[in-house]
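Asks: Annotation source Swiss-Prot lists Zn(2+) binding site at His92, His94, Glu98, His141, citing similarity to another entry. While the structure shown retains the original residue, Swiss-Prot records the mutagenesis experiment Arg57 to Lys with this note: Slight reduction of activation by auxin. Slight reduction of activation by auxin; when associated with V-60. Looking at Swiss-Prot, you'll find the mutagenesis Pro90 to Leu noted as follows: Slight reduction of activation by auxin. Slight reduction of activation by auxin; when associated with V-89. Record note (Swiss-Prot) on the mutagenesis of Phe181 to Leu: Slight reduction of activation by auxin. Slight reduction of activation by auxin; when associated with Y-185. According to Swiss-Prot, the mutagenesis experiment Trp185 to Tyr carries the following note: Slight reduction of activation by auxin. Slight reduction of activation by auxin; when associated with L-181.
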Amino acid sequence: MIVLSVGSASSSPIVVVFSVALLLFYFSETSLGAPCPINGLPIVRNISDLPQDNYGRPGLSHMTVAGSVLHGMKEVEIWLQTFAPGSETPIHRHSCEEVFVVLKGSGTLYLAETHGNFPGKPIEFPIFANSTIHIPINDAHQVKNTGHEDLQVLVIISRPPIKIFIYEDWFMPHTAARLKFPYYWDEQCIQESQKDEL
């Protein structure tokens, strides 16, 4: 039996979200044949021991806390990302749900609906510590640290591994967006898996 105390009803939303993420991680199935796996025992891991990199994107620190490729997760994937001031995600969309929990810092979410031929001018939403963001499926978006300190977010996606379509700008046609799969943090493991299959 697992007992997870999250305090009173007035507990921080971060504690609640992180607790739910830990439960999902605990009850998820692991795939022993997953490439580059960090799976099996121990179920509880020290987050400081997980791989962290910027994957060629200055100002980004990415860590897959629980993922499909690295840990064998089937339904959700959880990342911890830190953006230095001025750094940003590419303009992109994906066919999965995405939720951000802002742990610290501030920034801007740029979000455009994708019902036309191209995203168009995005709507700007300020984001800040203890705010949550829900990205609708296939809506083009970008997160940028527009603050003066690091922006740290916990990101939860559905249906991993993620397949991302990247735009050069907000007026690039959807049909011209470039598919990036596997995504940067899954590349090495998926390439090693393909080599093993030959």
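The backbone N, Cα and C atoms fix where each Cβ goes, and this holds for glycine too.
Predicted, not measured: the structure shown is a model, and the values here were computed from it.
Quick one: where do these features end up spatially?
Replies: Classification of Glu98 (Zn(2+) binding site) by DSSP places it within a strand. In the structure as shown, the Cβ atom of Glu98 (Zn(2+) binding site) sits within 10 Å of 20 other Cβ atoms.
With a 10 A radius on its CB, Arg57 (mutagenesis position) counts 15 other CB atoms from all the protein chains.
Within its own chain, Pro90 (mutagenesis position) has Gln142, Ile164, Ile166, Tyr167 as residues 6 or more apart in sequence whose C-beta sits under 8 angstroms from its own.
For Phe181 (mutagenesis position), the Cβ neighbour count at a 10 Å cut-off comes to 13, with all displayed protein chains included.
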Asks: Cα distance, Arg57 (mutagenesis position) to His141 (Zn(2+) binding site), nearest Å?
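Replies: Rounded to the nearest whole number, the Cα-Cα distance is 17 Å.
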Asks: Around the recorded Zn(2+) site, report the further residues of that chain (criterion: Cβ within 8 Å of the mean position of the Cβ atoms of His92, His94, Glu98, His141; site residues excluded), sequence-ordered.
Replies: Thr89, Arg93, Ile135, Asp139, Ala140, Ile164
Asks: So among His92, His94, Glu98, all listed as binding-site residues, which is physically nearest to Arg57 (mutagenesis position)? Use the C-alpha atoms.
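Replies: Answer for the nearest of the binding-site residues: His92.
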Asks: Long-range same-chain neighbours of His94 (Zn(2+) binding site), Cβ under 8 Å, sequence gap at least 6?
Replies: Ile137, Asn138, Ile157, Ile162, Lys163, Ile164, Phe165
Asks: How many Å separate the Cα atoms of Glu98 (Zn(2+) binding site) and Phe181 (mutagenesis position)?
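Replies: Given the Cα positions, Glu98 (Zn(2+) binding site) is 17 Å from Phe181 (mutagenesis position).
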